[in-house]
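Annotated features in Swiss-Prot:
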type	residues	note
BINDING	12-17, Arg90, 98-101, Tyr163, 196-198	3'-phosphoadenylyl sulfate binding site
BINDING	His43, Leu44, Glu45, Gly46, Trp132	substrate binding site
ACT_SITE	His67	active site, proton acceptor
MUTAGEN	Phe77 to Glu	90% decrease in activity
MUTAGEN	Arg101 to Ala	Almost no change in activity
MUTAGEN	Trp132 to Phe	Almost loss of activity
MUTAGEN	Arg202 to Ala	15% decrease in activity
Amino acid sequence: MNGMCWIASYPKAGGHWLRCMLTSYVTGEPVETWPGIQAGVPHLEGLLRDGEAPSADPDEQVLLATHFTADRPVLRFYRESTAKVVCLIRNPRDAMLSLMRMKGIPPEDVEACRKIAETFIADEGFSSVRIWAGEGSWPENIRSWTDSVHESFPNAAVLAVRYEDLRKDPEGELWKVVDFLELGGRDGVADAVANCTLERMREMEERSKLLGLETTGLMTRGGKQLPFVGKGGQRKSLKFMGDDIEKAYADLLHGETDFAHYARLYGYAE
């Protein structure tokens, strides 16, 4: 199968993990360094930053990841050549908490945590974070790659994958992705999962730092690079920031907004 195959996800949804497993599956080898993930399943934003971009009409299958919403102008070049989309979706509650950890903000710094939570709830996503660009709000991103995807990519087939299901049954869910993308048979799926556990990815991240290779962790003002790979926490309470934060988030989940709609649709309206 020729054409563009997108691994689309909102930031902090587990995209690096899925890309690592796909890279290991395709190559049949462990991913030894952080740049190996980018080499295996490139992130479009990283390519654009380096002045590169895939062909708009590839004569082979191309796996490409992005946090962009599907309707971003830069993606119009791939309108006709996009064949498949894997949309990776994570509980927005946990994505928000993952951002706090990524920024090196401990739960004890309640004021800083509250600021991120209040902004996330108000924006329904990360638009004010200024780490990424073009990702839109959480519901905008999901809608663009699922319900509205054919407005941007009329020929695309779509597979939605929940991060939580990938954590619960990584072999089963990775096989669904591999089969959907027509990458090959089931042989190699178990090895790809074993090669990309969170522990292995932490080791890979640290090894890459020691080798002076680029990783994704943010830099502190003191020049220390924070770890990118966390523990993949799920369904954590927001009450450590105050009952008002938990209530504000609950109100967002149970409103009549697109955020509430997609939270209900994917099982996050707890």
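Note that Cβ sites are derived from N, Cα and C of the backbone, with glycine treated the same way.
Just so you know, the substitutions we noted aren't modelled in this structure.
When the alpha carbons of Leu198 (3'-phosphoadenylyl sulfate binding site) and Glu45 (substrate binding site) are compared, the span between them is 23 angstrom. Secondary structure from DSSP puts Leu198 (3'-phosphoadenylyl sulfate binding site) in a helix. Spatial neighbours are here defined as Cα atoms within 10 angstroms of one another, and by that definition Arg90 (3'-phosphoadenylyl sulfate binding site) has no neighbours among the recorded positions His43, Leu44, His67, Arg101. Its Cβ placed at the centre, Leu198 (3'-phosphoadenylyl sulfate binding site) has 14 other Cβ atoms within 10 Å.
The Cβ of Arg202 has fewer other Cβ atoms within 10 Å than any other of the recorded positions His16, His67, Arg202. Of the candidate recorded positions, His43, Leu44, His67, Arg202, the one lying closest to Lys12 (3'-phosphoadenylyl sulfate binding site) when CA atoms are compared is His67. Counting only same-chain residues at least 6 apart in sequence, those with a Cβ under 8 Å from the Cβ of Phe77 (mutagenesis position) are Ala53, Ala56. Secondary structure at the residue listed as 'active site, proton acceptor', taken from DSSP and collapsed to helix, strand or coil, is coil. Nearest to Gly14 (3'-phosphoadenylyl sulfate binding site) in space, judged by Cα atoms and limited to the recorded positions Leu44, Glu45, Gly46, His67, Arg202, is His67.
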